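The structure appears right after this line, and notes come after that.
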Amino acid sequence: MHEQYQAPLPVNSPALPEPFYYLHNFRAVLAWIGERYADLLDDQERAFIAAFAELPEASQALLVRMVMRKGTLFREGKLAYAEIGDTRAAVQPLLALGWVDAQPTLELAQLFGLLKKDELSQLFRDHLGRANLRKDALLERLQPLFPEARRLAEWQADFAEPVYELRCMALCDRLRLMYFGNLWQDWSEFVLADLGIYRYESVEFSADSRGFRLRADVDAYLHLFDCRQRFDLGEPLEELLAGLPGEPYANPWLEGRRVKLLFQFAQHCEKQRDFDLAQRLYRQSSHPGARLRAIRSLERGERFAEAHALAREASCAPESDAERQGLARLLPRLQGKLGLPRQARAAAPEIDRLDLCLAFPSEPCSVEWAVREHLEEPGCAVHYVENGLINSLFGLLCWEAIFAAIPGAFFHPFHSAPADLHSADFRQRRAALFEACLGRLEDGSYRDAIRCRYRDKFGLQSPFVYWELLGEELLEQALDCLPAAHLRAWFERLLEDIPGNRAGLPDLIQFWPAQRRYRMVEVKGPGDRLQDNQLRWLQFCREREMPVAVCYVRWHVDD
C-alpha cells in the first residue's frame, strides 16, 4: 500500500502555552494517588507509577497523549506532537515496558477504524469487484470473509506506517477512577480548569479525604461499570444478572450504583413485556421509584392481588411525593380490578387557569417565550426561569452548607457538587449548617447573604446555581418580590428530595416590583399536558396559597 512511510511534521498543541501541560497534570494525579491511595495499590500499579517517573520526558508525554486520546489504536502519523519530537524514538521505552505494542492483533472492525476508505478499497480490491460501497457497507460485506483477528503485517505485508496499541489503558482508567471517584470525568477537567472554562469552589479537605476506602470498592465500581457497558452493547441479561452481586454492598455509594443498575435492567424487561422478571428486579432494587414500577409491572402482568398488596404496603409509608402521587392513581384502579370498594382520591387544590389565543409567531420561538412576550407590560417584568430561579436562590443562600468539607463529600479539586448530594442523609450530615443558612430567612439577613454569594462566587461550578440565567435584575426583583416564607417552603421541599424536586417548577415568573408581588406561570402549548413533577409543584404551591397559574395556549393563524 505504501512503498515508504514518511511521518508528517508535528504540530504545536493549540490548548495551552505550556507545551507539557497535560504531562504536568498526569504527574499531579499520580502524586495525588501515591499520597492518598498507597494502601489501595497493588504491585503492578506501584510499579507503573515508579517506572513512569523514570521514563524520558518525551516518552512520558507520548504515553499521556495516548491515554488522553479516544481508543487504544493509533497510526504513528496521528501521534506527531512538536513538544515530543521523534515519535518513534519516544515510543521505544514504552514498547520495552510492554505498555505499548507495535504489532497489535487487529479484528476487521479495528482495521477499518485505522485505515481510510481508499486504503481499504485497495487492500480488499480482489473481494469487491466494481462495487463502490460506503465504509460501513464495505465492513458488512467483508465481515463474513474475515472473521479472525490478524496482525497488521498479515492484513497488509507492505503497510509501512507503524501502528501502536496502548496496552495499559485499563490500569490508567483505574487510576483515573481512584482520583475522580467516577469514570465520567476525564483528563480534560484539568484543561478546562486551566483555561478558565470551568472554575470550581476551593474546598479544604485533608490528605485522607478520598472516594474509596477499600481496594474491593474500586473493584466493585469497575465491575458495575463493566456490567452497564456490556448491557448497553446488548449482552444477554441472564449473563449479566449471574455476575451481579445478589447481596447489598456495605458501601452505601456502591450500593446505590448496584440498585440503579437493577432498576435499569428491570426497565428493559418491562419494555420487553417480561413483567415477571421486571417486577422481581424492581423488588430487589431500592432505587427511587422501583417499588412503584414493581406494582405497575405486577398490574401489567395481571397479578392484581399481589399488586394491590404491595400498593397497600407502600401507601403506609410512601418513599416520596412521587410515589404517593403514583399510588393515588394505582390503588383505585387495582381495587376496581379486584371488585373492592374504590378508595376516594383527595381533591386536588384548584389551580388558576389562564387561556390565551396568540398569533402564531412569525419567527421561530418557544411557546414559553411567546407567552412571556405577551404577559410583559409596563410595571410587570416576566422572566423565563423554569427550574433555574428557585434552585439558584437556594444554592446561593446555602452555599456554605453545600460546599462544607464533610468527610467523603470532596476528594479532588474538580467537584461541581458534593459526592453525596443525592444521598438520603445529605441534609442530616449538614443539619446545623443548613439550619444556619435557612435561619437567615427568619432574621432578614438572607438578601445580603445571597447578594454576597452572588458577587463572591459568580461563575463557580454549582449543582444548583444557573449563572447564565441569574442576571442582577432578575436577582434583585426576586429578592424584592418573593416572600421569605415562600423561599423557606421551596427550599425545604428541595432538601426533602433533591433529585425528585429540583425539576418541575413553573416556566415563567411575573414580578410587580412596585407592589412587591409575583406569580409563577406554567405554560402549555397545544397538545401539551402537565407532567407529574409539575403537578406536584403546582399542588404544593396552591396548598400554601402561593400565586401560581397554568397558561394554556392556542395559536391563531390569519387566513
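Keep in mind that glycine also has a Cβ here, set from the backbone N, Cα and C atoms.
No substitution from the list is modelled in this structure, which keeps its original residues.
Owing to the predicted nature of the structure, the values given are computational and were not obtained by experimental measurement.
Taken straight from Swiss-Prot:
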- Glu386, Asp507: Mn(2+) 2 binding site (BINDING)
- Asp507, Glu522, Val523: Mn(2+) 1 binding site (BINDING)
- 443-555: domain 'VRR-NUC' (DOMAIN)
- Trp184 to Ala: No effect on nuclease activity (MUTAGEN)
- Trp253 to Pro: Weak nuclease activity (MUTAGEN)
- Leu421 to Arg: Strongly decreased nuclease activity (MUTAGEN)
- Asp507 to Ala: Loss of nuclease activity (MUTAGEN)
- Glu522 to Ala: Loss of nuclease activity (MUTAGEN)
- Lys524 to Ala: Loss of nuclease activity (MUTAGEN)
- Gln534 to Ala: Loss of function (MUTAGEN)
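Mapped onto three states, the DSSP output places Lys524 (mutagenesis position) in strand.
In the structure shown, across all protein chains, Glu522 is the one of the recorded positions Glu386, Glu522 with the greatest number of other Cβ atoms within 10 Å. Proximity to Gln534 (mutagenesis position), judged by a C-alpha distance within 10 Å, picks out Glu522 from the mutagenesis positions Trp184, Trp253, Glu522. Leu421 (mutagenesis position) sits 11 Å from Trp253 (mutagenesis position), taking the C-alpha atoms as the reference points. In this structure the alpha carbons, written CA, of Glu386 (Mn(2+) 2 binding site) and Trp253 (mutagenesis position) are 30 Å apart. Counting in whole angstrom, Lys524 (mutagenesis position) lies 9 from Asp507 (mutagenesis position) by their C-alpha atoms. Long-range neighbours of Val523 (Mn(2+) 1 binding site) (same chain, six or more residues apart, CB within less than 8 Å of its CB): Val367, Glu368, Val371, Asp507, Leu508, Cys551, Val553. Neighbouring residues of the recorded Mn(2+) 1 site, listed in sequence order and excluding Asp507, Glu522, Val523, comprise Glu368, Val371, Glu386, Pro506, Leu508, Val521, Lys524, Val550, Cys551 (Cβ within 8 Å of the Cβ centroid).
Here the mutagenesis positions are Trp184, Trp253; the one with the fewest Cβ atoms within 10 Å of its Cβ is Trp184. In the shown protein chains, 18 other C-beta atoms lie within 10 A of the C-beta of Gln534 (mutagenesis position). For the domain 'VRR-NUC' (443-555), the DSSP-based tally of helix, strand and coil residues reads 52 helix, 22 strand, 39 coil. Under DSSP, Trp253 (mutagenesis position) is assigned to a helix (H, G or I) in the three-state scheme.
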